[in-house]
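Down below is the structure, laid out as C-alpha cells.
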Amino acid sequence: PYEKIGAELVKEVAKKTDDVAGDGTTTATVLAQALVREGLRNVAAGANPLGLKRGIEKAVEKVTETLLKSAKEVETKDQIAATAAISAGDQSIGDLIAEAMDKVGNEGVITVEESNTFGL
C-alpha cells in the first residue's frame with residue numbers, strides 16, 4: 001500500500017511540475033522520492049510525522065525565497081534564445097523559439113507539430 005501511495009505522489013509531483021514549469025520533472029521526481037524515502041525512514045525511527053511535515057514546509061519556504069531572490073527576468077530576444085537553447089540543448093532550436101516568441105509576443109501562442117518534411 002505504501003508503494004502505491006508513494007508512486008501516486010511522485011506521479012502527481014511530476015505532473016504538477018510539468019503543468020506549472022514545463023521543465024524540471026526529473027529533478028522534482030528525484031526530490032519527491034528522496035523526501036518520501038527519508039520521511040518514512042525518520043518516522044520508522046520514531047520521528048513525529050507532523051513535526052517532519054512542518055520542517056519540510058519551512059524548508060520549502062526558505063528554498064522558494066532563495067530561488068526567487070536569485071531569479072532573473074528573461075526579457076530580450078537574446079535572453080530568450082539563450083534560455084531556450086539551454087533547455088533544448090541546441091542553440092538553433094533556442095534561436096527558433098526566440099524568433100517565434102518575438103513574432104507572437106508575450107501573450108501569443110506557439111504551436112509545435114511533428115512534420116515528416118525535413119526543416120519544416
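Keep in mind that glycine also has a Cβ here, set from the backbone N, Cα and C atoms.
Secondary structure from DSSP puts Thr27 (ATP binding site) in a helix. Summarising the environment of Thr27 (ATP binding site), the number of other Cβ atoms within 10 Å of its Cβ, over all protein chains shown, is 11. According to Swiss-Prot, the feature ATP binding site maps to Asp23, Gly24, Thr25, Thr26, Thr27, an assignment based on sequence analysis.
Using a 10 Å radius centred on the Cβ of Arg37 (variant position) and all shown protein chains, the other Cβ atoms total 11. The natural variant Arg37 to Lys is recorded by Swiss-Prot, whose note states: In strain: 1299 and 1373.
Here the residue is the original one, while Swiss-Prot reports the natural variant Lys62 to Ser with the comment In strain: 1373. Same-chain residues at least 6 positions away in sequence with a Cβ under 8 Å from that of Lys62 (variant position) are not found in this chain.
Spatially close to Glu73 (variant position) yet at least six residues away along the chain is no residue at all, judged by Cβ distances under 8 angstroms. Here the residue is the original one, but Swiss-Prot notes a natural variant at this spot, Glu73 to Asp: In strain: 1373.
Quoted from Swiss-Prot, the note on natural variant Asp78 to Glu is: In strain: 1373. A helical conformation is recorded for Asp78 (variant position) in the three-state DSSP classification.
For the recorded ATP site, residues Asp23, Gly24, Thr25, Thr26, Thr27 set the reference point as the centre of their Cβ atoms, and the other residues of that chain within 8 Å of it by Cβ are Ala14, Thr17, Asp18, Ala21, Ala28, Thr29.
Asp78 (variant position) sits 26 Å from Thr25 (ATP binding site), taking the Cα positions as reference.
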